[in-house]
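A short write-up of the structure that comes next.
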Amino acid sequence: MASELAMNNSDLPTSPLAMEYVNDFDLMKFEVKKEPVETDRIISQCGRLIAGGSLSSTPMSTPCSSVPPSPSFSAPSPGSGSEQKAHLEDYYWMTGYPQQLNPEALGFSPEDAVEALISNSHQLQGGFDGYARGAQQLAAAAGAGAGASLGGSGEEMGPAAAVVSAVIAAAAAQSGAAPHYHHHHHHAAGHHHHPTAGAPGAAGGASASASGAGGAGGGGPASAGGGGGGGGGGGTAGAGGALHPHHAAGGLHFDDRFSDEQLVTMSVRELNRQLRGVSKEEVIRLKQKRRTLKNRGYAQSCRFKRVQQRHVLESEKNQLLQQVDHLKQEISRLVRERDAYKEKYEKLVSNGFRENGSSSDNPSSPEFFM
């Protein structure tokens, strides 16, 4: 068993242990173990693996150069095949993989995975530069002993990482450009490879270049096609991430597209024609704003009309009051004239009785006419 574990990378496809591991690995029920991985635990496990000495060149002996192992993993003792198999089944080396593989994308059969592994039997050189730099930083933190477990070359990628890249290539080739998966992959790659990048498009481009490099380094047809598909998906995710702020900025700028006066004076048909292609929430918000403005304008118009009508009524009231005063003055003048004429008449009547005496047959006397 120790001789089988000490095989080189060229014997990986024909190894019974590797084939048994691939057959036992249920790709249809892929799960990622969600456990926090501490640096000191990784360093101690790397040191323990180096002290064993028998796993320095096997696919499962590169947790530091490829991916941190499960906390339940330990160096197997030679001669215990069942314990080694149990450790291999419990070895979740996908928890720290930089691209955060989505289990929904692994919708292929085990035969396709075996073909992908066979086509990617050779080591990938220079495909994942950012991944190699991360391995070098981890090896520098672990010390000289952990650096020796990396094989003396930080740019050389471990066989476990080659297996992971083959699985990702086959998944991308069969599942196509899944929007949710590539979007998630884009964010994860941007987080691991470019922690200081602020633009989503830059992170998407980096993930696309990393996927494309992985596919080109494999040399196999499945690897090249899968890598190209992954790269295209990463670029699409980057473009989508770049378009999201554009849509948001367009929505913010769309609010200033119509002024308040235009919203109020514009007809409903014209407004609907202008709002074609706009999101439903934006249309509802603009129509609510238009309704609010129209109600506000209607209230202001009613208030203005009431004030104007009050002014008109007050002016008419003043005119009527002036006319009443004028009529009162006219009445008082007529009353004075009437009193004067009455008094004058009484005087004439009294003077006529004195002049004529008691002669009643005089036609000029007032009694004759009365």
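Note that Cβ sites are derived from N, Cα and C of the backbone, with glycine treated the same way.
No substitution from the list is modelled in this structure, which keeps its original residues.
Quick look at what Swiss-Prot annotates:
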type	residues	note
MUTAGEN	Ser15 to Ala	Inhibition on transcriptional activation on CD13 proximal promoter in endothelial cells
MUTAGEN	Ser70 to Ala	No effect on transcriptional activation on CD13 proximal promoter. Increases liver specific transactivation on the IL-4 promoter
DOMAIN	285-348	domain 'bZIP'
MUTAGEN	Leu334 to Pro	Abolishes interaction with USF2
Intrachain C-beta neighbours of Leu334 (mutagenesis position), sequence separation six or more, cut-off 8 angstroms: none
Composition by DSSP (helix, strand, coil) of residues within the domain 'bZIP' (285-348): 64 helix, 0 strand, 0 coil
Integer mean pLDDT for the domain 'bZIP' (285-348): 93
